[in-house]
Amino acid sequence: MKPYIIGISGISGSGKSTFAANLKTKCGDFYAGDVVIINLDGFYRSINEDDMCLVKAGEYNFDHPYAIDLDHARRCISAIADGHLVAVPIYDFEKKKCVGHYEVNNPRVVIVEGIHALHPKLFPLYDITAFLEVPMSVALSRRAVRDNKERGRTPEDTAEMFRKFVLPMYKLHVEPNVKKAAILVNGLNTGVHINMLYEHIKPLLIYPRF
């Protein structure tokens, strides 16, 4: 059975992870094991000693596509599509390296989410794609809350990272993908599109897609 693969992109802080989680929740507990979320953050490259100096100086660009091993991500998603048991990496942002894996085995629906989810290396793998749009002020505010909670950064640090890396990389590498997305989602009101996607994939959960 070939899984149905959904790609979800948008600027950092647009609500991609929440959108993916809410879509999976919408599918209900009965089908929870048939719906898998793959966060591309898991494919961040482990930081070597030389790059660690850049990280400590606030000069390492985590928002550039190269920071994520997109080739590895493509191989994993392709293998899942082909029905193989796949070990998906888990990245630790504190240690700046891969710290383990979790197994994905024969899901019916795969939700791939990340800022570079619609990168040309990954785009051909999807059956449908969505792009979340929010005002930049909202994206920055959400990013500041997450960075403070998960990474101990001050709002000032987050604002500087946003100005230096997030926004330029978004304009250069992420925003151009908007025109390729099948669905544009208002990141401030996602309920309509969650319901729409759910109705789209519900038959796939009931009847296998060969």
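The backbone N, Cα and C atoms fix where each Cβ goes, and this holds for glycine too.
According to Swiss-Prot, the active site annotation covers D41, on the basis of experimental evidence. Cβ neighbours of D41 (mutagenesis position) (same chain, under 8 Å, six or more residues apart in sequence): I68, Y91, F93, G114.
If you draw a 10 Å sphere around the CB of T18 (ATP binding site), it holds 14 other CB atoms from the protein chains shown. The ATP binding site feature in Swiss-Prot is assigned to G10, I11, S12, G13, S14, G15, K16, S17, T18; the stated evidence is similarity to another entry.
Sequence-distant contacts of K16 (mutagenesis position), defined by Cβ-Cβ distance under 8 angstroms and a gap of at least six in the same chain, are I8, S9, G10, E113, G114, I115, A117, L132. Looking at Swiss-Prot, the entry for mutagenesis of K16 to N says: Complete loss of uridine kinase activity.
Here Swiss-Prot describes D41 to A as a published mutagenesis experiment; the accompanying note says: Complete loss of uridine kinase activity.
According to Swiss-Prot, the mutagenesis experiment H193 to A carries the annotation: Complete loss of ISR antagonist function, but no effect on uridine kinase activity; when associated with A-200. According to its DSSP assignment, H193 (mutagenesis position) is helical.
According to Swiss-Prot, the experimentally introduced change H200 to A is described as follows: Complete loss of ISR antagonist function, but no effect on uridine kinase activity; when associated with A-193. Under the three-state DSSP scheme, H200 (mutagenesis position) falls in the helix class. Cβ environment of H200 (mutagenesis position): I128 lie under 8 Å away, each six or more residues apart in the same chain.
Rounded to a whole number, the C-alpha distance linking H193 (mutagenesis position) with S12 (ATP binding site) is 19 angstrom. Listed in chain order, the extra residues whose Cβ falls within 8 Å of the Cβ center of the ATP site residues G10, I11, S12, G13, S14, G15, K16, S17, T18 are F19, I115, L132, V134, A139, R142, G187. Counting every protein chain shown, the number of other Cβ atoms lying within 10 Å of the Cβ of G10 (ATP binding site) is 29.
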